[in-house]
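Worksheet: the structure to be examined is printed underneath.
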Amino acid sequence: MVKKEVKPIDITATLRCKVAVVGEATVGKSALISMFTSKGSKFLKDYAMTSGVEVVVAPVTIPDTTVSVELFLLDTAGSDLYKEQISQYWNGVYYAILVFDVSSMESFESCKAWFELLKSARPDRERPLRAVLVANKTDLPPQRHQVRLDMAQDWATTNTLDFFDVSANPPGKDADAPFLSIATTFYRNYEDKVAAFQDACRNY
């Protein structure tokens, strides 16, 4: 069999998107980010609580385009100790990933509070907050699940959020899906704005 040479894509444009990654402590936010940025090769085995906000930059090439979206992932501490401080890092954030642990009903309920906090922190209240809801640790035995996935899906649908059930534990079931979704949504929104601007110029 002759192997086809995969040529690198020549990126013609790079867009940048700030994304708040939120959820209670220990739900696996940092582990998900690590699995995504390392393409599944690096899982955080030793837990270390995030203090405040840590920024991770992850480039995503949009399929069938020559455009790259750099996700500036704001890995946000889930502890109540930091909630009063972290909103200062959210200036200009209109995209978010809400993460909960399927074995913790409390972590699911807290996503609702995080969602409202993010909406209230928007500098421009007219712009929508585009977010996804992520059920993590779905590899755990069913008897440990406290949150039904259909219940989480219903809440996400009600609030116009995409929903993903994932596992950051290797090999990382669909761990990249939430990030790819955010990048694609940001790209499409950008394209819509460009098209609207071009139409306005033609009609001027």
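Here the Cβ of each residue, glycine as well, is placed from N, Cα and C on the backbone.
Under the heading GTP binding site, Swiss-Prot lists 23-30, 75-79, 136-139, citing similarity to another entry as support. Record note (Swiss-Prot), mutagenesis Ser30 to Asn: Impaired GTP-binding. The unchanged residue is displayed. Quoted from Swiss-Prot, the note attached to the mutagenesis of Ser79 to Gln states: Shows higher GTPase activity. Quoted from Swiss-Prot, the note attached to the mutagenesis of Val194 to Arg states: Does not affect interaction with IFT25.
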Could you round the CA separation between Ser30 (mutagenesis position) and Thr138 (GTP binding site) to a whole angstrom and send it over?
16
Check the recorded positions Thr26, Ser30, Thr76, Thr138 for other C-beta atoms within 10 angstroms of each C-beta and report the one with the most.
Thr76
Same chain only, sequence gap of 6 or more: which residues have a CB within under 8 Å of the CB of Val194 (mutagenesis position)?
none
Can you check what DSSP calls Thr76 (GTP binding site), collapsed to helix, strand or coil?
strand
Determine the Cβ neighbour count for Gly23 (GTP binding site): the number of other Cβ atoms within 10 Å of its Cβ.
25
Including all protein chains shown, what's the count of other C-beta atoms within 10 A of the C-beta of Lys29 (GTP binding site)?
26
